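Colleague: Sending over a structure as structure tokens; questions will come in a sec.
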Amino acid sequence: MSQSRHRAEAPPLEREDSGTFSLGKMITAKPGKTPIQVLHEYGMKTKNIPVYECERSDVQIHVPTFTFRVTVGDITCTGEGTSKKLAKHRAAEAAINILKANASICFAVPDPLMPDPSKQPKNQLNPIGSLQELAIHHGWRLPEYTLSQEGGPAHKREYTTICRLESFMETGKGASKKQAKRNAAEKFLAKFSNISPENHISLTNVVGHSLGCTWHSLRNSPGEKINLLKRSLLSIPNTDYIQLLSEIAKEQGFNITYLDIDELSANGQYQCLAELSTSPITVCHGSGISCGNAQSDAAHNALQYLKIIAERK
């Protein structure tokens, strides 16, 4: 599900003397990138950082549904999924498809040697983009912006936006939605920059403490269960994969949620998703002749993935 607000006509998406940038060429040059990564890199090059907002979150139903909106330049698209990450993934994918398919959409890449002082004062950073870059650099989930309040008279509107980054939350207010987002992001950046070196607490440790199980902590964990997984074969018959995954989750500090899919697979088998609250979130698919078998298969696939991640250096 996606929509676009862009209407202006422009030349095709190519990097030429006019200063435009080719999204298609970038995708070809960087295979294997996720839609979120591709769109972010595109936004960085065109000075149009993608901004993600959670529009809807239905977690009280059997299969949770999340809806995220991504805005990059004049393009706005939405995506739905059973996890926040999947919803963001689909929103980014929809935006990329529009950018690739619509030759009338073209962003100009500003000349770094000729900045526009009327749009951005010298040395002033974009706090929304800076916070997103910080999250990507440290492997955190991307910041989420939610419009929580809108009020005031027509000539003096005030917007309140909540920005969430892992377990942290900041609120920003402004005369426009964009200004409210900027203020919330600025508060986060100020909070992180105020962590003094005298306290011997790094920014990564402060936020990382709230992440639970990260790939870095998994690789360096002295835990008995995760190290046993590194040495074990996952093809031994009659192994209780659900129990084994549960023991590792308890040791490493993440939760497991099994989401049964109502629709049968193409070959008539039951399907299930195992969602691990690691950082980033891990979702693995499983199938079988029963719901229980599908869950066991999903747990098996999750264990295989954790084993690969834990063994990497």
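Yeah, the Cβs are placed from backbone N, Cα and C, and that goes for glycine too.
According to Swiss-Prot, the domain 'DRBM 1' annotation covers 34-101. Annotation source Swiss-Prot lists domain 'DRBM 2' at 126-194, citing sequence analysis. Feature annotation from Swiss-Prot assigns domain 'DRBM 3' to 240-308; the stated evidence is sequence analysis. Mutagenesis annotation in Swiss-Prot: Ser18 to Ala, described as No effect on apoptosis induction under conditions of stress; the structure shown retains the original residue. The mutagenesis experiment Ser18 to Asp is recorded by Swiss-Prot, whose note states: Does not induce apoptosis. Listed in Swiss-Prot as a mutagenesis experiment, Gln243 to Ala is described as follows: Abrogates apoptosis induction under conditions of stress. Where Swiss-Prot documents Ser246 to Ala as a mutagenesis experiment, the accompanying text is: Abrogates apoptosis induction under conditions of stress and binding to EIF2AK2. Prevents activation of EIF2AK2 in stressed cells; when associated with A-287. According to Swiss-Prot, the mutagenesis experiment Ser246 to Asp carries the following note: Induces activation of EIF2AK2 and apoptosis in unstressed cells; when associated with D-287. Among the mutagenesis experiments that Swiss-Prot reports, Asp260 to Ala is described with the note: Abrogates apoptosis induction under conditions of stress. Under the heading of mutagenesis, Swiss-Prot lists Asp262 to Ala and annotates it as follows: Abrogates apoptosis induction under conditions of stress. Here the residue is the original one, while Swiss-Prot reports the published mutagenesis Ser287 to Ala with the comment Abrogates apoptosis induction under conditions of stress. Prevents activation of EIF2AK2 in stressed cells; when associated with A-246. Swiss-Prot documents Ser287 to Asp as a published mutagenesis change and attaches the note Induces activation of EIF2AK2 and apoptosis in unstressed cells; when associated with D-246.
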Colleague: Check the domain 'DRBM 2' (126-194) for me and report the mean pLDDT.
Modeller: 83
Colleague: Drop a 10 Å sphere on every Cβ of the mutagenesis positions Gln243, Ser246, Ser287 and tell me which sphere holds the fewest other Cβ atoms.
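Modeller: Fewest other Cβ atoms within 10 Å, among the mutagenesis positions Gln243, Ser246, Ser287, is found for Gln243.
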Colleague: Within 10 Å of the Cβ of Asp260 (mutagenesis position), how many other Cβ atoms are there?
Modeller: 14
Colleague: Please classify the secondary structure at Asp262 (mutagenesis position) using three-state DSSP.
Modeller: coil
Colleague: Could you check what DSSP calls Ser287 (mutagenesis position) once collapsed to helix, strand or coil?
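Modeller: Ser287 (mutagenesis position) sits in a strand per DSSP.
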Colleague: Hey, how far is Gln243 (mutagenesis position) from Ser287 (mutagenesis position), Cα to Cα, in Å?
Modeller: 18
Colleague: Between Asp260 (mutagenesis position) and Ser246 (mutagenesis position), find the distance joining the two CA atoms and give it rounded to the nearest Å.
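Modeller: On Cα coordinates alone, these residues lie 17 Å apart.
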Colleague: C-alpha of Asp262 (mutagenesis position) to C-alpha of Ser287 (mutagenesis position): distance in Å?
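Modeller: About 12 Å separates the two Cα atoms.
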Colleague: For the domain 'DRBM 2' (126-194), what are the DSSP-based totals of helix, strand and coil residues?
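Modeller: Tallied per class, the domain 'DRBM 2' (126-194) gives 29 helix, 23 strand, 17 coil.
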